[in-house]
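Colleague: One structure, as structure tokens, below. Some questions next.
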Amino acid sequence: MAPSRRMVASAFLLLAILVATEMGTTKVAEARHCLSQSHRFKGMCVSSNNCANVCRTESFPDGECKSHGLERKCFCKKVC
């Protein structure tokens with residue numbers, strides 16, 4: 001039994017839709033963050049919120065506490 005034209009057309013249309021949707025998906029790369037140790041933060045970094053506030057005074061948008069050896073230091077973050 002040969003496939004009908006309607007069946008072949010439907011299969012072709014379905015295949016075309018699948019190919020078109022795959023072509024439309026693109027992966028968005030996440031922005032890289034650069035870290036720089038804060039020059040103004042004093043003492044051990046316990047709160048990333050306090051670190052971020054100090055980093056904002058240094059013209060960075062954000063900051064976080066990171067382990068540096070045995071001590072925790074404040075590192076300021078920005079998009080590279």
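Cβ coordinates come from backbone N, Cα and C, glycine included.
Quoted from Swiss-Prot, the note on the mutagenesis of CYS34 to Ala is: No effect on the ability to bind cadmium. Under the heading of mutagenesis, Swiss-Prot lists CYS45 to Ala and annotates it as follows: No effect on the ability to bind cadmium. Under mutagenesis, Swiss-Prot gives CYS51 to Ala with this note: No effect on the ability to bind cadmium. Quoted from Swiss-Prot, the note on mutagenesis experiment CYS55 to Ala is: Decreases the ability to bind cadmium. Looking at Swiss-Prot, you'll find the mutagenesis CYS65 to Ala noted as follows: Decreases the ability to bind cadmium. Experimental mutagenesis is annotated in Swiss-Prot for LEU70 to Val, with the remark: Decreases the ability to bind cadmium; No effect on the localization to the extracellular space. As a published mutagenesis entry, CYS74 to Ala appears in Swiss-Prot alongside the note: Decreases the ability to bind cadmium.
Mind running through what each feature is packed against?
Modeller: Around CYS34 (mutagenesis position), the C-beta neighbours below 8 angstroms that are at least 6 residues distant in the chain are LYS77, LYS78, VAL79, CYS80.
Cβ environment of CYS45 (mutagenesis position): CYS51, CYS65, LYS66, ARG72, LYS73, CYS74 lie under 8 Å away, each six or more residues apart in the same chain.
According to DSSP, CYS51 (mutagenesis position) is assigned to a helical segment.
Residue density at CYS55 (mutagenesis position): 25 other Cβ atoms are found within 10 A of its Cβ, drawing on all protein chains shown.
If you draw a 10 Å sphere around the CB of CYS65 (mutagenesis position), it holds 19 other CB atoms from the protein chains shown.
Cβ neighbours of LEU70 (mutagenesis position) (same chain, under 8 Å, six or more residues apart in sequence): none. Secondary structure from DSSP puts LEU70 (mutagenesis position) in coil.
Within 10 Å of the Cβ of CYS74 (mutagenesis position) there are 28 other Cβ atoms, across all protein chains.
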